[in-house]
Amino acid sequence: MDDATNKKRKVFVSTILTFWNTDRRDFPWRHTRDPYVILITEILLRRTTAGHVKKIYDKFFVKYKCFEDILKTPKSEIAKDIKEIGLSNQRAEQLKELARVVINDYGGRVPRNRKAILDLPGVGKYTCAAVMCLAFGKKAAMVDANFVRVINRYFGGSYENLNYNHKALWELAETLVPGGKCRDFNLGLMDFSAIICAPRKPKCEKCGMSKLCSYYEKCST
C-alpha cells in the first residue's frame, strides 16, 4: 500500500470515529449488548426506517423478552404488534422460525460462532456482522447499501462501481474496521452515511474528508 492510499484510509477511519463521537444519532437499541435484542432488532429494521422501529421498540421487548416468548405467541398476534413497521406477516413468520431454531439448536441463546449465526434462518452477512460486532465485540464490517455508497464515493477508482457482493469491496471494508473500535466505526459510518454522505444531496461542505474524496473531486471539476 503506497503512502497516499494509506493516508486516505487513515483519514477515512479517523473521520468516521470523530463523527461518532460528536454527531451520532441515538436509538434505544444502541444502549444494549444483548445478543437477543440486537438480532431481533436487526430483523425489525429491515426495509423500514429506524424511526418506525423506535416507536414499537420498548413495547415489543417488554412483551417479548426472549425467544421463548416469540415462539409461544401466535404469528397473527406478533404481526399485529409490529404492524406499524410494515411487512408484519412476513416478519412475524421470520421471527417465529428464528426463535424455533435458536431454541431447538442452541438452547434459546444466540450462538457466538460466525458460521452458526449465518446459518440461522433469515440471517445474512450484514445481520451476522451486526451481531458479531454489536453484541460480541468482534471485529466485523457491517456492510450495507449505505456503507457501499460511502466507499464507492470516497475511494473511487476501482472501487467506484463495486456492488454489495463484490469480494474486493468486502475485503476493503474489513481492513478499514479498527481493532477495538468496531462498534464505534460501524455505527459512526451508518450515521455519517445518513447525515453527511446521503444518497441525494450529500453535504460535502460539512465532510471532514472531502479533500481526499474522489466523488467530491469529480463534482468540483
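In case you wondered, yes, glycine gets a Cβ from its N, Cα and C as well.
Feature annotation from Swiss-Prot assigns [4Fe-4S] cluster binding site to CYS197, CYS204, CYS207, CYS213; the stated evidence is similarity to another entry. As annotated by Swiss-Prot, domain 'HhH' applies to 105-133. Quoting Swiss-Prot on the mutagenesis of GLU42 to Asp: 5-fold lower activity. Quoted from Swiss-Prot, the note on mutagenesis experiment GLU42 to Ser is: 25-fold lower activity. Swiss-Prot documents ARG47 to Ala as a published mutagenesis change and attaches the note 15-fold lower activity. Annotation of the published mutagenesis TYR126 to Ser in Swiss-Prot: Almost no activity; the original residue is retained in the structure shown. While the structure shown retains the original residue, Swiss-Prot records the mutagenesis experiment TYR126 to Lys with this note: No activity.
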Measuring Cα to Cα, how far is CYS197 ([4Fe-4S] cluster binding site) from GLU42 (mutagenesis position) in Å? 22
Other same-chain residues whose Cβ falls within 8 Å of the Cβ centroid of CYS197, CYS204, CYS207, CYS213, the recorded [4Fe-4S] cluster site, in sequence order: ARG153, TYR154, ILE196, PRO202, LYS203, MET209, SER210, TYR215, TYR216
State the count of C-beta atoms found within 10 angstroms of the C-beta of GLU42 (mutagenesis position), not counting that atom itself. 22
With DSSP, how much of the domain 'HhH' (105-133) is helix, how much strand and how much coil, in residues? 16 helix, 0 strand, 13 coil
Reading the DSSP string in three states, the entry for ARG47 (mutagenesis position) is coil
